[in-house]
Structures are given as structure tokens and as C-alpha cells.
Amino acid sequence: MWIGIISLFPEMFRAITDYGVTGRAVKNGLLSIQSWSPRDFTHDRHRTVDDRPYGGGPGMLMMVQPLRDAIHAAKAAAGEGAKVIYLSPQGRKLDQAGVSELATNQKLILVCGRYEGIDERVIQTEIDEEWSIGDYVLSGGELPAMTLIDSVSRFIPGVLGHEASATEDSFAEGLLDCPHYTRPEVLEGMEVPPVLLSGNHAEIRRWRLKQSLGRTWLRRPELLENLALTEEQARLLAEFKTEHAQQQHKHDGMA
């Protein structure tokens, strides 16, 4: 996968290119990242990249000409088929379904805004899609872009050590992940659930699915509203609710 970055601070993306899973993907040639700074397309000695908004108000906007020229340079490098994305609070909220959808693209160009944003006409003429990582304000689009790159790159074949990892992640099936345990078997009196030590793969799968359903019900119940549960999932969720109620009753009795 090829990803182009439009940013005033391209150095920030070393967090993606030099470290962790994405760093290995870049090193192994599975992910290619190039960046363009609008500052490199300015024509004044101050390398100005901001301008006042019409109508007044606080803050500045990114200057149109350097930004457009940077986008055009990225498009030229990408060739045909690159989707241009602007990271914006007004965009579609990124979720696992959206990540999976974006991962089907071989080429992406991510435009990172700064200041109060970018000219609406640039959005209309240069941007294919707007995406947001949440309903809150950040200083720029770099962190959302890195979030998008990290999540999308997990779907690139060969990036993860285990090919099933991406499909078993939290939200991969619309559910939160189940609890995980490693050594020691007993930690300050807290034991690993016996089923995970049993070697019975069918029971382990069943336990993990039940815990995943239960954790989603407890922490993000709205996610279940959009799911059509199978008979097995509905049965396991009912079991979890019963067990949870019993544990709560026992806990209340001891309090």
C-alpha cells in the first residue's frame, strides 16, 4: 500500500515509519509512505502557509496555493487511483468497518489540516472523502492521519505476524475483545480462568466469544443494537448476563 501525506510537520510521521508494526511494514516494503509539506510550495522568503479568513474571526486558515500545489504533487506521484482524504472533525467517524473499507485502496493521500482548517473550495475540488477519529478538537490532522495509517496497515497481507490477528481484533466482528492472560498463572491471588489452561480449543473459543459479548454488553451496549446475533451468540450472552447477575448478588452480599 502507498500513502501520501500532506502536512506542515512531516517529521511527526517518523512515529509510523520508524517504530512498531508499521515501521516493520515500511522496512519490509509492504507499506510505502511519502510526504509533502506545503511550505515547500511557497513563493515568499517567509515560507508563509497561513492566511486570514474572509468574514473575520479568530485564527487563520491554511493558505490555498501552497496546499493545492502540495496535493497536486502528491497526486502526480501517486498516479491514477489515489483517494484523497482530509482528516476533519466534520468527516465520517472512523470505525472498524470504515478501516476495512479504506484498506481496500492501494493508494491514499491524507491531507492534514492546521490552524482553523482549510478553504472549503479546496475540499470541494481536491478532496474525495473527509474522515474524523472522534468528536473532539485536535491541533492538526497529523495524529488522526497516523491513527488511520496504523489501523489500515493491519489489513495489509504480511504486516501482522499472525494472519488472523486483524480479523480477531476488537471490533472486527462488531464486538469488544475478550480478556487476555499470560504468565504467571497466579498473580497476587488472581488466577487465570481454568478453561484457558484446559487445552480444549472448542471450549476456549466458546469462553472467548461469551466474554467478548459480555464485555460489549457491559461497556458498549449500543454496539449490540446494530448486530444480528446468531443463536449461539444470543445463548452465550444470556449465560453471561446470568453469571454476571449472580456475581453481583454474591458481591453485594459480601459488602
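Cβ atoms here come from the backbone N, Cα and C positions, even for glycine.
Residues annotated as active site, proton acceptor in Swiss-Prot: D169.
Summarising the annotation, Swiss-Prot assigns S-adenosyl-L-methionine binding site to Y86, G113, I133, G134, D135, Y136, V137, L138. In the three-state DSSP assignment, the secondary structure recorded for L138 (S-adenosyl-L-methionine binding site) is coil. Summarising the environment of L138 (S-adenosyl-L-methionine binding site), the number of other Cβ atoms within 10 Å of its Cβ, over all protein chains shown, is 13.
The DSSP secondary structure for G59 (mutagenesis position) is coil. Cβ neighbours within 10 Å of G59 (mutagenesis position), excluding its own Cβ and spanning all shown chains: 10. Among the mutagenesis results in Swiss-Prot, G59 to A has the note: Loss of activity. The residue drawn here is the original one.
Annotation for G91 (mutagenesis position): spatial neighbours E129, E130, W131, S132, criterion Cβ-Cβ under 8 Å with sequence separation of six or more. While the structure shown retains the original residue, Swiss-Prot records the mutagenesis experiment G91 to A with this note: Loss of activity; no effect on tRNA binding.
The note that Swiss-Prot attaches to the published mutagenesis R114 to A is: Loss of activity. For R114 (mutagenesis position), the Cβ neighbour count at a 10 Å cut-off comes to 20, with all displayed protein chains included. Secondary structure from DSSP puts R114 (mutagenesis position) in coil.
If you take the C-beta of Y115 (mutagenesis position) and look for same-chain residues 6 or more apart in sequence within under 8 angstroms, you find D50, G59, M60, L61, M62. Looking at Swiss-Prot, you'll find the mutagenesis Y115 to A noted as follows: Increases Km for S-adenosyl-L-methionine 24-fold.
Under its mutagenesis annotations, Swiss-Prot gives G117 to A the following note: Loss of activity. Around the Cβ of G117 (mutagenesis position), the number of neighbouring Cβ atoms within 10 Å comes to 19.
Annotation of the published mutagenesis R121 to A in Swiss-Prot: Loss of activity; no effect on tRNA binding; the original residue is retained in the structure shown. Neighbour density for R121 (mutagenesis position): within 10 A of its CB lie 10 other CB atoms from the protein chains shown.
Quoting Swiss-Prot on the mutagenesis of D135 to A: Loss of activity; no effect on tRNA binding. Non-local contacts of D135 (mutagenesis position) by the CB criterion (under 8 A, 6+ apart in sequence, same chain) comprise P89, K93.
Within 10 Å of the C-beta of Y136 (mutagenesis position) there are 7 other C-beta atoms, taking all protein chains into account. A mutagenesis experiment is reported in Swiss-Prot for this position, Y136 to A, and the note states: Increases Km for S-adenosyl-L-methionine 68-fold.
For G141 (mutagenesis position), other Cβ atoms within 10 Å of its Cβ number 28. Where Swiss-Prot documents G141 to A as a mutagenesis experiment, the accompanying text is: Increases Km for S-adenosyl-L-methionine 82-fold.
The Cβ of W207 (mutagenesis position) lies under 8 Å from the Cβ of C178, P193, V195, L196, each of which sits 6+ residues away along the same chain. Annotation of the mutagenesis experiment W207 to F or H in Swiss-Prot: Small decrease in activity.
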Look at the binding-site residues G113, G134 and tell me which residue has the greatest number of other C-beta atoms within 10 angstroms of its C-beta.
G113
Just checking, which of I133, V137 (binding-site residues) has the fewest C-beta atoms within 10 Å of its C-beta?
V137
Validating a neighbour-count step here. Other CB atoms within 10 A of the CB of Y86 (S-adenosyl-L-methionine binding site): how many?
27
